[in-house]
Amino acid sequence: MAELSEEALLSVLPTIRVPKAGDRVHKDECAFSFDTPESEGGLYICMNTFLGFGKQYVERHFNKTGQRVYLHLRRTRRPKEEDPATGTGDPPRKKPTRLAIGVEGGFDLSEEKFELDEDVKIVILPDYLEIARDGLGGLPDIVRDRVTSAVEALLSADSASRKQEVQAWDGEVRQVSKHAFSLKQLDNPARIPPCGWKCSKCDMRENLWLNLTDGSILCGRRYFDGSGGNNHAVEHYRETGYPLAVKLGTITPDGADVYSYDEDDMVLDPSLAEHLSHFGIDMLKMQKTDKTMTELEIDMNQRIGEWELIQESGVPLKPLFGPGYTGIRNLGNSCYLNSVVQVLFSIPDFQRKYVDKLEKIFQNAPTDPTQDFSTQVAKLGHGLLSGEYSKPVPESGDGERVPEQKEVQDGIAPRMFKALIGKGHPEFSTNRQQDAQEFFLHLINMVERNCRSSENPNEVFRFLVEEKIKCLATEKVKYTQRVDYIMQLPVPMDAALNKEELLEYEEKKRQAEEEKMALPELVRAQVPFSSCLEAYGAPEQVDDFWSTALQAKSVAVKTTRFASFPDYLVIQIKKFTFGLDWVPKKLDVSIEMPEELDISQLRGTGLQPGEEELPDIAPPLVTPDEPKGSLGFYGNEDEDSFCSPHFSSPTSPMLDESVIIQLVEMGFPMDACRKAVYYTGNSGAEAAMNWVMSHMDDPDFANPLILPGSSGPGSTSAAADPPPEDCVTTIVSMGFSRDQALKALRATNNSLERAVDWIFSHIDDLDAEAAMDISEGRSAADSISESVPVGPKVRDGPGKYQLFAFISHMGTSTMCGHYVCHIKKEGRWVIYNDQKVCASEKPPKDLGYIYFYQRVAS
């Protein structure tokens with residue numbers, strides 16, 4: 001490279017900017033690749049736009065924008081110097097003290113075993129004229145000061161990825177209890193000694209809780225692995241209703257573990273010192289003698305013994321490197337994302353859409369490619385498939401690699417992709433653990449939105465579901481079709497093959513709990529896959545079905561079949577369910593999934609000769625002056641049996657009052673309960689509860705239900721507030737017509753996010769209306785010119801499949817635990833466990849959560 005002259009620097013001085021507080025500085029990662037300052041060519045940061053580029057892509061940015069001046073960062077690793085106290089360059093990692101990631105005392109994902117030397121230069125394109133950071137002294141003051149201030153500001157600024165990580169996940173953020181300032185404490189309490197405590201109902205001397213109302217000392221809950229207590233403290237709450245308890249042994253002058261049984265969470269008690277003094281406990285003199293709940297949970301998170309089967313931990317695995325075997329770094333509870341994208345980019349359609357067309361996508365990228373969906377997905381696919389980042393961890397300065405690094409690669413860190421895919425989403429924008437199935441559908445939805453007028457790889461998953469409802473009183477039927485991407489397979493636990501062993505285990509477990517002994521070895525239910533398939537296709541009774549033939553309620557049966565078979569069949573095992581107390585739980589079940597699968601028997605037949613359809617008649621409506629009780633004016637848009645699909649009046653038929661009341665009594669908002677019954681088509685309490693649990697974190701969860709063609713609550717008319725033009729433009733840019741954009745916005749009170757969701761869920765109706773417009777006089781050419789969609793495209797073929805991938809979950813809930821995936825490549829199974837990519841020896845095909853089957857060519 002030639003040396004940078006004063007004249008050259010003066011020529012670009014006006015374009016050099018000093019980053020301000022609101023600027024995003026991308027100095028950790030290339031916008032088009034996963035190159036970093038540690039890559040061989042370093043990273044070039046534009047000193048005007050603050051975008052970062054690897055050596056391969058910096059000229060692309062220069063040619064597109066004309067920006068010439070860049071800050072070149074190059075970092076090289078060297079081993080940490082020996083610690084004088086330990087005599088090693090690898091000092092012991094600090095034990096985490098908080099159940100958190102990326103905060104003081106939490107799990108430190110960035111802790112490395114090496115230090116970095118940094119080389120900083122200013123480079124001017126296209127001739128790559130350069131000057132070192134410390135070589136600016138000979139320049140005129142005005143030039144030196146301007147360049148130096150920009151360089152120092154760039155180096156000291158928080159990078160865009162760092163700002164994203166500042167949203168650190170912290171499992172310890174606790175709220176002040178609603179009982180803290182109004183807690184009732186009984187008179188004349190017993191004095192609590194400073195030590196020597198024992199449960200008043202058993203012999204437990206640890207995991208003890210002091211009830212802050214009556215001073216009872218009782219043991220805590222039993223944990224899922226059999227450790228913990230005997231549940232006496234929570235049983236006492238159920239008997240008395242006394243809500244707050246403090247864990248003995250955790251009381252210090254700084255605080256203690258306080259649990260609210262009423263709020264079902266760890267809480268803060270600002271009046272704790274006062275509450276403890278009621279029992280003669282001086283908080284300032286207490287010392288910690290027991291583990292806090294956080295420490296216990298951290299211990300469980302660090303123990304992976306129960307996960308050995310899925311991670312194949314007990315078997316030496318051969319690490320794999322090269323194209324298609326690239327690991328993905330865990331960005332803090334991002335294993336759900338890692339597993340899903342590994343599977344998607346093993347499918348040829350996604351490779352063709354994003355990787356094969358990489359150059360075209362990059363060429364058409366906007367000025368800021370970090371905010372472009374197609375660019376970031378293409379970048380991710382190339383990073384996974386190119387092999388450029390699938391190399392062993394670099395050797396240290398002495399030429400050796402530590403043993404545990406031999407099977408680990410640097411892999412890629414998809415920070416930009418994660419930030420973009422989660423932007424605006426209440427869950428995926430956080431660093432909390434998520435459900436892989438929900439993320440899969442979210443990603444599918446994002447792909448759908450960005451492929452309106454181009455090749456859509458989602459077609460490999462898309463299929464039509466045929467639902468047949470038969471009124472038992474009249475024998476008349478109704479057929480409907482809907483689009484889906486996942487086959488959700490129920491688990492009939494009563495079909496377990498080892499019922500006797502399960503009953504014996506439950507009896508041994510009960511005895512062990514009574515006698516305070518260790519729990520017996522776990523016995524896992526073994527359910528045949530054929531039983532799951534039978535349960536999926538079995539008729540389902542629908543009570544209180546509104547029969548349009550009778551114009552009255554009746555009993556019906558519903559059967560579900562495939563109207564088409566997709567190229568790739570995605571099967572979700574419904575392991576996560578609810579107990580009788582509506583508490584989420586995970587079924588510990590083993591299902592031997594077949595390598596070869598034939599579901600031809602589930603092909604739908606449509607209306608058969610001799611079958612008579614139910615009349616297409618709207619049910620009676622509730623008028624404003626009729627009593628509505630707790631229901632309001634809400635109905636079901638999907639089933640003609642409940643209401644008309646098109647609303648022209650402000651009223652709609654009632655929903656199942658008993659289900660709504662049942663949900664409200666559980667503490668859920670009335671409007672959310674109405675929506676739950678509405679969107680599940682009066683299918684009963686369980687279906688409505690499942691909807692509630694899966695939508696609790698939606699920003700509009702408790703907002704009133706607004707039906708298409710009706711005004712929102714409190715508004716006079718949707719037309720009174722015309723849709724904003726920028727929202728219309730945004731929807732039109734996604735490939736929809738202006739009429740469709742206006743209709744969607746009016747149906748959702750001009751909410752852009754909800755309008756996009758609405759338009760996708762009503763695409764069939766919109767297409768039908770577009771076709772009607774053509775038949776009423778509009779020319780086909782006019783229709784094509786407005787890019788009217790032609791409806792969801794589905795592929796169909798034989799129902800024979802072969803297993804090619806599955807995602808497994810470890811843990812008791814989708815909100816915690818860990819995900820890995822197994823993919824069959826080049827005739828062998830491969831396990832992808834974040835950065836570790838290895839040949840699989842014993843793929844646990846019976847313990848998966850989501851399975852991916854590929855159609856077998858006939």
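Glycine residues also receive a Cβ, built from the backbone N, Cα and C atoms like all the rest.
Feature list (source: Swiss-Prot):
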- Cys199, Cys202, Cys219, His232: Zn(2+) binding site (BINDING)
- Trp209, Arg221, Arg222, Tyr223, Phe224, Tyr259, Tyr261, Asp264: substrate binding site (BINDING)
- Cys219 to Ala: Decreased rate of activity (MUTAGEN)
- Arg221 to Ala: Loss of polyubiquitin hydrolysis. Loss of ubiquitin binding; when associated with A-335 (MUTAGEN)
- His232 to Ala: Decreased rate of activity (MUTAGEN)
- 326-856: domain 'USP' (DOMAIN)
- Cys335 to Ala: Loss of activity. Loss of ubiquitin binding; when associated with A-221. Lower affinity for triubiquitin and tetraubiquitin, but no effect on affinity for diubiquitin; when associated with E-666. Lower affinity for diubiquitin, triubiquitin and tetraubiquitin; when associated with E-734 (MUTAGEN)
- Cys335 to Ser: Loss of activity (MUTAGEN)
- Met666 to Glu: Lower affinity for triubiquitin and tetraubiquitin, but no effect on affinity for diubiquitin; when associated with A-335. No effect on activity; when associated with E-734 (MUTAGEN)
- 722-762: domain 'UBA 2' (DOMAIN)
- Met734 to Glu: Lower affinity for diubiquitin, triubiquitin and tetraubiquitin; when associated with A-335. No effect on activity; when associated with E-666 (MUTAGEN)
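Counting neighbouring Cβ atoms within 10 Å of each of the binding-site residues (Trp209, Tyr259, Tyr261), the lowest count belongs to Tyr261. Counting other Cβ atoms within 10 Å of each Cβ, the lowest count among the recorded positions Cys199, Cys219, Cys335 belongs to Cys199. On the backbone, the CA of Asp264 (substrate binding site) and the CA of Cys202 (Zn(2+) binding site) stand 24 Å apart. Other than the site residues Cys199, Cys202, Cys219, His232, same-chain residues with C-beta atoms no more than 8 angstroms from the centre of those residues' C-beta atoms, the Zn(2+) site, are Ser200, Lys201, Asp203, Met204, Leu208, Leu218, Gly229, Asn230, Ala233.
Ranking the recorded positions Trp209, Tyr261, Cys335, Met666 by Cα distance from Cys219 (mutagenesis position) puts Trp209 first.
Cys202 (Zn(2+) binding site) sits 8 Å from His232 (mutagenesis position), taking the C-alpha atoms as the reference points. The DSSP secondary structure for Tyr261 (substrate binding site) is coil. The average pLDDT for the domain 'USP' (326-856) in the predicted structure is 80. On a Cα basis, Arg221 (mutagenesis position) lies 12 Å away from Tyr259 (substrate binding site).
A distance of 9 Å separates the Cα atom of His232 (mutagenesis position) from that of Trp209 (substrate binding site). Geometry remark: Arg222 (substrate binding site) versus Met666 (mutagenesis position), CA distance 25 Å. Long-range Cβ proximity for Arg221 (mutagenesis position), meaning a same-chain Cβ under 8 A and a gap of 6 or more residues, is found for Gly228, Gly229, Asn231, Ala233, Val234.
Of the recorded residues, Trp209 (substrate binding site) and Cys199 (Zn(2+) binding site) place their C-alpha atoms 8 Å from one another.
Rounded to a whole number, the distance between the Cα atoms of Met666 (mutagenesis position) and Cys199 (Zn(2+) binding site) is 32 Å. Mapped onto DSSP helix, strand and coil, the domain 'UBA 2' (722-762) counts 28 helix, 0 strand, 13 coil. Every protein chain considered, the tally of other Cβ atoms within 10 Å of the Cβ of His232 (mutagenesis position) stands at 20.
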